[in-house]
Amino acid sequence: MALQLGKKLAQVLGSGAGSPLTPGTMEPCAAGSGSPLANGELFNVSKAKKVELQNLSSRFTAAVTQTPPGVTSSTPNESGVTGPAGPLGATTSSPSLETQSTVIISFKSSQTPVQSQTNSAASENVEDDTAPLPLPPPPPGFGTPTTPLLSSNVLKKVASFTVEKSSAGNNSSNPPNLCPTSDETTLLATPCSSSLTVATLPPEIAVGAAAGGVAGGAGSRRGSSYVPEKLSFAAYEKFEGQMLIKWLISTMQSNPKSSSGDANQELFNTLALQFCNNLKYVGVLKQISNEHLDCGFSPYEMYQWTHTEQPTTSLPLTPGKLDKVAAWPFSSTPSGIRALESASLASLGAGGVAGSLATIATASTASSDNQKTLQQILKKRLLNCTTLAEVHAVVNELLSSVDEPPRRPSKRCVNLTELLNASEATVYEYNKTGAEGCVKSFTDAETQTESEDCEGTCKCGQSSTKVSDNESAKEDGEKPHAVAPPPPPPPPPLHAFVAPPPPPPPPPPPPPPLANYGAPPPPPPPPPGSGSAPPPPPPAPIEGGGGIPPPPPPMSASPSKTTISPAPLPDPAEGNWFHRTNTMRKSAVNPPKPMRPLYWTRIVTSAPPAPRPPSVANSTDSTENSGSSPDEPPAANGADAPPTAPPATKEIWTEIEETPLDNIDEFTELFSRQAIAPVSKPKELKVKRAKSIKVLDPERSRNVGIIWRSLHVPSSEIEHAIYHIDTSVVSLEALQHMSNIQATEDELQRIKEAAGGDIPLDHPEQFLLDISLISMASERISCIVFQAEFEESVTLLFRKLETVSQLSQQLIESEDLKLVFSIILTLGNYMNGGNRQRGQADGFNLDILGKLKDVKSKESHTTLLHFIVRTYIAQRRKEGVHPLEIRLPIPEPADVERAAQMDFEEVQQQIFDLNKKFLGCKRTTAKVLAASRPEIMEPFKSKMEEFVEGADKSMAKLHQSLDECRDLFLETMRFYHFSPKACTLTLAQCTPDQFFEYWTNFTNDFKDIWKKEITSLLNELMKKSKQAQIESRRNVSTKVEKSGRISLKERMLMRRSKN
């Protein structure tokens, strides 16, 4: 049964990447004491060792024997199995089991072998195969080992099972009771494991299980071949643990030789659970969640088959160290071919075409022999490799020693050779006359060389032009001597890339041009006595004729069939090497005086072309012909000649010249610019201030200095403002501040003592000293300040009294207000009709005024106050008053609120305080006049006498206004039959806020509703007027249609109505 579980595991994991199961033969053997089954090292995926299927099954069986207690107690042969006689009894199994095949399963992994993850205690304990196997905690990282992975494509990073046959000869040579040893420490399963499995089963299924083991080993593998999609190893799916257990149990139950029963079902469950637990331990299964990783297999967790990931081969973001292969300049031509090219060039230069062909054939044969020798050495090294790591090292060494293939040129940049339309891949030359008849020779078409002129120009890498042998053969059918390049020899050393150029051979006679190329252009004249080709890389061309030109170097005289030779640079005298600026035809004019500018737009005509020297003309003609392509014939002298330059346009500025004038001096005087000499301001010498004496403390000095700097006036003007009571120069606020900061007697004494010395006082001390010198300064300032305060206080008190007086008078005498109250009385009696307590009223108390808005009608937006306002407006409309002329019948809400805030007792106290201050000011004025000298007495005396006279009248008027306002307020309360809430108070004791509190809300609500009603009435009248106009226009149009005659006025009205 355990064997069957192992086969199912091979089937599941083999579905992803593995070989099919193949039967084999085996020899019986007993498991030694050194078996690694105890610590599970043999079955770890990261160890990459081979495991026999029987060994795997015996491990599962041994683990099951100690798991289910119910089954163990019912097994009578348990003591024999677990005792010392277990191995002896195992050797006496049925001889039919000896024919059972031994299947070796190996965990294939791409990882390098790691060190053993088991502890030393586990390796010292010697256990029997049949002893209970406890499950140690899984070693750290057994599912995802951290060993560095190889980056070769030869190794595959998958965990799979590979089934192999064990050799029958090796197994038969071992004694029956001894375990064979192999290089890979493979343990062969013996019939002992099968007998142990039978011994652990219940008696009723022991025979069937033994027979099933024989049949399963010798015959064909039975069982269901169906694997669920999520359990497939190649599907990379996540599945629940119970799904795997159910599938394993179903495969065991599907076996026709397995008996059914409750005990058997429990054994199946235990065996499948232990089987999955071992799979998790060895690393085949990987738990997804990180919780309970140290526990065993759980059917309620999510699992996944362990797959090792493919190593990433992403290139580094920053360039690393360049190796020899990527050394600059890059060349994809093997050194063997370069040697052949050099040999062919030398032979062509010395002995002609025939000698070069013989040299190329000899070199090609030597290169082929060298390549075969290298291939034989490589085969021997590969055969001597015993592990995949060694094979991988050999392959890497081979790959690193071979040049990389030619890179594809980038589309974003072009080589300089392509821009110049020249290359060294194919070397040939046209004769200018075409008279000689020689066969044109080509170099090897597949020789890829670097363009020397492209170095440092194209940054995306060097590229070469690759031409196949077939294309070369089509282009030149007369080349029987062209030899194909031999296979590439081993990579040359680094010094081969920078070999010195060979000595140039004498140039051969130029061959005639091919028929399909037309007339070739004449080549540029080479320097005398020069060689034939630039130094390699690339190698020198076969044909001569071109020399090494001086810098800037032109291209070789033998361009490719798809390029042309570049023209040499023009003569520097022509100005084509550098951009020639447009020079002026006229010389600069320097007037004797600076003139006024004339802002015009200058036109500069080009200078006439200078005649060209004959030598320059000849060289230019030769360069023009040399720049053509070898595929194109030279331009003819007739119709193919380039068109001449168009004649210059005729302009007035090229025909006229400046006229000499006789009155240029007069012009200079008239239009010269007058230069104004800058006048420098005289520098004011700042007198450094001497040290000053500070008497005050720093805080006091700072406060006095702030007030002094805010005045911005000298002390003399301050003195004048105080003597003349002039607040236009010094503000009243500044005078108040000066009155507050006056020096005390102590400070003033210290300041006077410091002022007698040579060192001046500081500004704050000097300011206090100047104020103290003013006669009666503080008394004068107090009188001036009180004069301003008195006028302000009297004005405020008069306004309060006038507000209450005017409001009381309006409430008594307003006819509009009386109409409103009559409407309220009428509607109230109508609403209270039939009620003996509230009906038939002659008046109402003022507390109802604030409740009118709360009386709702059937319409939610209409209240009793709304109806009262509409009724008042309708009454005024009946009298013929226009809606815009209807006045608000009630007092202004703002006046009512101000009147409610006034208190007669408070006003009377304010008048009393003001009168007291006024009396003090009188005494101060008399004191100042008594202490002042006659010259400083005026105008202070006259102004203060005038103020005192006016203040006496104002105080008497205030007392009178207060009494009149109080009497009028009492009359108003009696007029409206007002009674205070507190019955103990009389009308004389009532305050304005108690009376006007009923009017405040009423006036605010009445005014808001009155504004809305007036606006609504005006809109309604506007609609009616527009409707009337429309009706009148319609009537006019009907009358015109009836009469048949339309006047001009009627036409205008019709047009307006239509618009």
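Every residue, even glycine, has its Cβ placed from backbone N, Cα and C.
Don't expect the noted substitutions in this model, because it carries the original residues.
As annotated by Swiss-Prot, domain 'FH1' applies to 480-560.
Positions annotated as domain 'FH2' by Swiss-Prot: 585-1032.
Where Swiss-Prot documents Lys1049 to Ala or Asp as a mutagenesis experiment, the accompanying text is: Abolishes interaction with spir. Applying an 8 A CB threshold to same-chain residues 6 or more apart, the list for Lys1049 (mutagenesis position) is empty. According to DSSP, Lys1049 (mutagenesis position) is assigned to a helical segment.
Over all protein chains present, the Cβ of Arg1051 (mutagenesis position) has 11 other Cβ atoms lying within 10 Å. Among the sequence features in Swiss-Prot, the mutagenesis site Arg1051 to Ala or Asp is noted as follows: Abolishes interaction with spir.
Counting every protein chain shown, 9 other Cβ atoms lie within 10 Å of the Cβ of Arg1055 (mutagenesis position). For the mutagenesis of Arg1055 to Ala or Asp, Swiss-Prot gives this note: Abolishes interaction with spir. The structure shown keeps the original residue.
Model confidence over the domain 'FH2' (585-1032) stands at 84, taken as the mean pLDDT rounded to a whole number.
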